[in-house]
Amino acid sequence: MWATGAIVCSPVFRILSTCCPIRRGVPTSNGYHPRPKHVDIGNGAVPILSSKPITVQPTNSDYYEPVNNGTLPLSSSGALIKQYGNIHFRVEYDFEQSKLSVTIVSASDLPAMDRNGMSDPYVKVYVLPERKQKFETRIIRNTLNPTYNETFQFSIPFNELHSKTLMLVVYDYDRLSKDDKMGQLSVPLESIDFGITTDIERPLQKPEKDDEKECRLGDICFSTRYRPATGTVTLTIMEARNLKKMDVGGSSDPYVKIYLHHGRKLLSKKKTSRKYKTLNPYYNESFQFKIEPHMIEKVHLIVSVWDYDKMSKNDFIGEVTLGSKHLNLPQITHACSEQWAEMMTSRRPVVQWHTLQERMEKEKKKDDD
């Protein structure tokens, strides 16, 4: 049985100020664009698009654009600093297991995305055109020269490698809004000699803007709070934005379902109310899950968004999985594991936006409403 009702969120002001920021800035046909702060570096004013703390919700055009006055400066090693930075990675292929290994070694000379002149970079790694397997490095805070040394494996038959392209996209992590792309690199695998381990360092290119090609599903904002004394986790679904259009009229009737899992075992499930004809629903509905202290690091929560259909089965839009990084579940992003970790150390609600993801192929199933 679905649990019904919603518990009023508290404290309300703190959460609303995060998920529902006051829009201040320049009005445009698409809404409001923030007024970026400027830093004078002697050759002109460079806009610094900061989102910590956030006062507006960023648009797709709000990317950091480094200024090049025609003379690229030198790094400490004497190498030219590229305007989007550089990335160092390693590629090798295991012919016996048909596995492609990609090691993200480091990045350097990345653009500064935060007010303090630093960034919180991480790298997404995937292979085109399928995008079935996506990996992320850990987030390294307050640096423009992160070192990762993290390896990811893709199952690809050797005779298919020539038709694949390796994509590396560097992001700046932001807890209170959508993460910003800093730079990207596409590597056609047909150009790689897989007879040896290939060590590559290349400049990053200008990142592509989010568009229909990226099949964005939308974003969701929720808060989490853990009370060890009572063994309860309170999850408050605040709102969602820019959801995928599921209905003929170009809208959706979204609602949110929350599943509590221990491994593959379903322990509890709850859902929000439905919101009709909107791609930006507001909920502010809270749910409590009873979790014993010895189980808190063994369970995970799946927050999924669905489109309600009266005449047919409901359609899945997207989901995020929240849990400890020690579970080693590939669907738990670094943003989700960081929110979980902060929830475990803070006694206040932890609020964060997340980008909705596709379900992994083996986990796809129909709605059971």
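From the backbone N, Cα and C atoms, a Cβ is placed for every residue, glycine too.
ASP180 (Ca(2+) 2 binding site) is surrounded by 22 other CB atoms, counting those within 10 A of its CB over all protein chains shown. DSSP assigns ASP180 (Ca(2+) 2 binding site) to a strand segment in the three-state reduction. Here Swiss-Prot flags ASP114, ASP172, ASP174, ASP180 as Ca(2+) 2 binding site, drawing on sequence analysis.
Among the features that Swiss-Prot reports, Ca(2+) 1 binding site is placed at ASP114, ASP120, ASP172, ASP174, with the record citing sequence analysis. Over all protein chains present, the Cβ of ASP120 (Ca(2+) 1 binding site) has 20 other Cβ atoms lying within 10 Å.
Here Swiss-Prot flags ASP174, SER177, LYS178, ASP180 as Ca(2+) 3 binding site.
Swiss-Prot lists ASP247, ASP307, ASP309, ASP315 with the feature Ca(2+) 5 binding site, giving sequence analysis as the kind of evidence. The Cβ neighbour count for ASP315 (Ca(2+) 5 binding site), using a 10 Å radius and every protein chain shown, is 18.
In sequence order, ASP253, LYS277, ASP307 constitute the residues six or more apart from ASP247 (mutagenesis position) in its chain with CB-CB distances below 8 Å. Under its mutagenesis annotations, Swiss-Prot gives ASP247 to Asn the following note: Defecation defect; when associated with N-253.
Annotation of the published mutagenesis ASP253 to Asn in Swiss-Prot: Defecation defect; when associated with N-247; the original residue is retained in the structure shown. Other Cβ atoms within 10 Å of the Cβ of ASP253 (mutagenesis position) number 19 in total over all chains.
Note on LYS178 (Ca(2+) 3 binding site): other Cβ atoms within 10 Å of its Cβ, all shown chains, come to 22. Here the CA atom of ASP120 (Ca(2+) 1 binding site) lies 5 Å from the CA atom of ASP172 (Ca(2+) 2 binding site). The Cβ of ASP309 (Ca(2+) 5 binding site) lies under 8 Å from the Cβ of ASP253, ASP315, each of which sits 6+ residues away along the same chain. A strand conformation is recorded for ASP172 (Ca(2+) 2 binding site) in the three-state DSSP classification.
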